[in-house]
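Asker: Take a look at what Swiss-Prot says about it:
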type    : residues      : note
BINDING : His28, His114 : Cu(2+) binding site
DOMAIN  : 28-193        : domain 'Chitin-binding type-4'
MUTAGEN : Tyr54 to Ala  : Decreases the binding to chitin
MUTAGEN : Glu55 to Ala  : Decreases the binding to chitin
MUTAGEN : Glu60 to Ala  : Decreases the binding to chitin
Amino acid sequence: MNKTSRTLLSLGLLSAAMFGVSQQANAHGYVESPASRAYQCKLQLNTQCGSVQYEPQSVEGLKGFPQAGPADGHIASADKSTFFELDQQTPTRWNKLNLKTGPNSFTWKLTARHSTTSWRYFITKPNWDASQPLTRASFDLTPFCQFNDGGAIPAAQVTHQCNIPADRSGSHVILAVWDIADTANAFYQAIDVNLSK
């Protein structure tokens with residue numbers, strides 16, 4: 001094989017590898033409505049957010065929550081150090097959206113579609129402490145809403161109808177999780193809400 005052929009072959013392999021990486025890297029999404037903590041950073045309703053304001057679709061970490069996945073204290077950032085600001089937790093740190101308990105729509109915007117295992121929604125316990133970092137102990141560990149996709153490729157916009165538990169009121173965090181079927185990862189979106197009946 002001559003030098004030109006080797007160079008062309010190397011460039012071809014490099015291009016294929018980069019295409020594969022870019023395809024995986026583009027498989028992202030965020031909760032558009034009610035706007036997640038990360039998306040509200042992009043909208044500048046949340047401030048001092050760091051780099052997540054430019055890429056709310058990239059809050060991605062290991063799947064398997066609550067048995068695996070992000071470490072306690074790093075759940076909102078999906079354990080991604082570049083988005084550490086999302087893990088800051090005080091009663092007044094994040095803009096809260098007013099929602100009512102009962103039926104609500106949750107809409108994901110996918111910047112690229114990806115084979116999906118499930119979509120799951122967790123909520124903080126009635127007695128959670130809003131002044132402490134989010135941990136598994138903060139949440140009911142059984143999702144209040146779940147949709148299984150069995151590996152299907154979703155549309156670019158996905159809306160789920162979910163019933164927020166009636167025994168919640170006031171400040172809460174809803175954790176929306178998009179579990180990817182063909183990678184070890186999931187996308188995590190914290191949604192800050194103020195609930196009433």
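A Cβ is built for glycine as well, from the same backbone N, Cα and C atoms used for every other residue.
Just the original residues are modelled here, none of the noted substitutions.
For the listed features, I'd like the structural context: burial, neighbours, distances.
Answerer: The local packing around His114 (Cu(2+) binding site), expressed as other Cβ atoms within 10 Å of its Cβ over all shown chains, amounts to 20. His114 (Cu(2+) binding site) carries neither a helix nor a strand DSSP state and counts as coil.
Taken residue by residue with DSSP, Tyr54 (mutagenesis position) is part of a helix.
Non-local contacts of Glu55 (mutagenesis position) by the CB criterion (under 8 A, 6+ apart in sequence, same chain) comprise His28.
A sphere of 10 angstroms centred on the C-beta of Glu60 (mutagenesis position) encloses 21 other C-beta atoms.
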Asker: Going by DSSP, is His28 (Cu(2+) binding site) part of a helix, a strand, or coil?
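Answerer: DSSP assigns His28 (Cu(2+) binding site) to coil.
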Asker: Do you know offhand how many angstrom separate Glu60 (mutagenesis position) and His114 (Cu(2+) binding site) by C-alpha?
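Answerer: Checking the Cα atoms of Glu60 (mutagenesis position) and His114 (Cu(2+) binding site) gives a distance of 13 Å.
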Asker: Expressed to the nearest Å, what is the distance separating His114 (Cu(2+) binding site) and Tyr54 (mutagenesis position) at their Cα atoms?
Answerer: 21
Asker: Same-chain residues six or more away whose CB lies under 8 A from the CB of Tyr54 (mutagenesis position)?
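Answerer: Residues satisfying the criterion: Lys42.
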